[in-house]
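Participant: The following block contains the structure, expressed as structure tokens.
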Amino acid sequence: MASLQRKGLQARILTSEEEEKLKRDQTLVSDFKQQKLEQEAQKNWDLFYKRNSTNFFKDRHWTTREFEELRSCREFEDQKLTMLEAGCGVGNCLFPLLEEDPNIFAYACDFSPRAIEYVKQNPLYDTERCKVFQCDLTKDDLLDHVPPESVDVVMLIFVLSAVHPDKMHLVLQNIYKVLKPGKSVLFRDYGLYDHAMLRFKASSKLGENFYVRQDGTRSYFFTDDFLAQLFMDTGYEEVVNEYVFRETVNKKEGLCVPRVFLQSKFLKPPKNPSPVVLGLDPKS
């Protein structure tokens with residue numbers, strides 16, 4: 001297996017067969033079933049972690065390589081960095097970062113209570129280095145666990161796609177409150193026409209670019225325009241917002257799997273300093 005990666009500002013171009021498949025698969029899941037999926041979202045993710053334990057996702061050692069922000073946001077090399085991983089799963093991103101960088105303190109939360117238990121059972125879990133808690137980012141206030149405007153960087157990695165599109169802005173509003181002015185959200189998630197999107201069977205579609213898996217968990221596939229609008233409507237500024245195209249090639253079987261992700265960086269605007277009025281005595 002080999003992987004070839006490139007970045008771009010335009011969505012992937014479909015083959016004629018892929019276009020035909022998407023045109024055929026237009027039937028939406030019933031409103032009743034959609035409401036049931038929303039009500040049972042936490043239960044379905046908890047069952048996912050019960051089935052897969054900590055074995056489903058690989059540890060993400062690419063994070064610091066892909067997101068230079070984790071290094072560049074420091075003024076000096078051993079400066080302490082406070083981060084929030086919103087949607088940490090079982091710690092596949094969290095623990096490699098803590099292991100690689102001794103000067104990181106991390107807040108980490110997840111929708112699934114079972115995932116949080118797996119994080120706390122990890123041998124690398126250290127309460128001096130991280131605070132981990134269960135949280136539904138669409139309704140639980142992060143300020144109950146994280147001081148306001150105390151976080152240097154927020155990691156939002158393959159998380160927002162699992163949230164209903166109507167509630168995504170609530171997640172962004174929530175993390176906005178704990179992020180320092182002038183600091184960033186680092187985002188990576190599924191992009192439009194990713195291989196996973198094209199593999200969904202008929203009757204899996206919930207809405208535009210939104211699908212349900214057989215286990216009841218859901219996935220949204222982002223366009224750069226949709227994501228940019230979502231962040232900017234919540235008060236962030238766009239810094240980087242680009243597609244990552246990755247082809248996984250299996251020469252032995254003659255397969256080429258096109259993966260598409262969106263990798264982005266959005267900034268919470270810095271606070272404007274108080275205007276200085278010339279010619280006035282500040283004591284008067």
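A Cβ is built for glycine as well, from the same backbone N, Cα and C atoms used for every other residue.
Below are the features listed in Swiss-Prot for this protein:
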- TRP45, TYR49, GLY87, ASP110, ASP136, LEU137, ILE157: S-adenosyl-L-methionine binding site (BINDING)
- TYR49, HIS61, GLU85, GLY87, ASP110, ASP136, LEU137, ILE157: S-adenosyl-L-homocysteine binding site (BINDING)
- TYR49 to Phe: Decreased affinity for S-adenosyl-L-methionine (MUTAGEN)
- HIS61 to Asn: Decreased affinity for S-adenosyl-L-methionine (MUTAGEN)
- GLU85 to Gln: Strongly decreased affinity for S-adenosyl-L-methionine (MUTAGEN)
- CYS93 to Ser: Does not affect affinity for S-adenosyl-L-methionine (MUTAGEN)
- ASP110 to Ala: Nearly abolished affinity for S-adenosyl-L-methionine (MUTAGEN)
- PHE111 to Leu: Decreased affinity for S-adenosyl-L-methionine (MUTAGEN)
- SER161 to Ala: Strongly reduced RNA (cytosine-3-)-methyltransferase activity (MUTAGEN)
- THR217 to Ala: Strongly reduced RNA (cytosine-3-)-methyltransferase activity (MUTAGEN)
Participant: Taking only the Cα atoms, work out how far ASP110 (mutagenesis position) lies from TRP45 (S-adenosyl-L-methionine binding site), in Å, as a whole number.
Facilitator: 10
Participant: Using the alpha carbons only, what distance in Å do you get between TRP45 (S-adenosyl-L-methionine binding site) and CYS93 (mutagenesis position) once rounded?
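Facilitator: Checking the Cα atoms of TRP45 (S-adenosyl-L-methionine binding site) and CYS93 (mutagenesis position) gives a distance of 18 Å.
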Participant: Starting from the Cα of GLU85 (mutagenesis position), work out which of the recorded positions (CYS93, LEU137, ILE157, SER161) are within 10 Å.
Facilitator: CYS93, ILE157
Participant: Determine the minimum-neighbour residue: among ASP110, ASP136, listed as recorded positions, which Cβ has the fewest other Cβ atoms within 10 angstroms?
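Facilitator: Each of the recorded positions ASP110, ASP136 was scored by Cβ atoms within 10 Å; lowest is ASP136.
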Participant: Does DSSP give SER161 (mutagenesis position) helix, strand or coil?
Facilitator: helix
Participant: Same chain only, sequence gap of 6 or more: which residues have a CB within under 8 Å of the CB of LEU137 (S-adenosyl-L-methionine binding site)?
Facilitator: ALA86, GLY87, CYS109, PHE111, VAL159, VAL163, LEU170, VAL171, ASN174, ILE175
Participant: If you draw a 10 Å sphere on the Cβ of TRP45 (S-adenosyl-L-methionine binding site), how many other Cβ atoms land inside?
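Facilitator: There are 23 such Cβ atoms around TRP45 (S-adenosyl-L-methionine binding site).
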Participant: Other Cβ atoms within 10 Å is the metric here; tell me which of the mutagenesis positions TYR49, PHE111 scores highest.
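Facilitator: Within the set of mutagenesis positions, the most crowded position is PHE111.
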Participant: What does DSSP assign TYR49 (mutagenesis position), in three states?
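Facilitator: The residue in question, TYR49 (mutagenesis position), is helix (DSSP, three-state).
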Participant: Report the largest Cα to Cα distance, in Å and rounded to a whole number, among the residues TRP45, TYR49, GLY87, ASP110, ASP136, LEU137, ILE157 that the record lists as binding S-adenosyl-L-methionine.
Facilitator: 18
Participant: Have a look at the mutagenesis positions TYR49, CYS93, THR217 and say which one has the shortest Cα distance to ILE157 (S-adenosyl-L-methionine binding site).
Facilitator: CYS93
Participant: Measure from the Cα of TYR49 (mutagenesis position) to the Cα of every one of the recorded positions CYS93, ASP136, SER161, THR217, then give the nearest.
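Facilitator: That would be THR217, nearest by Cα distance.
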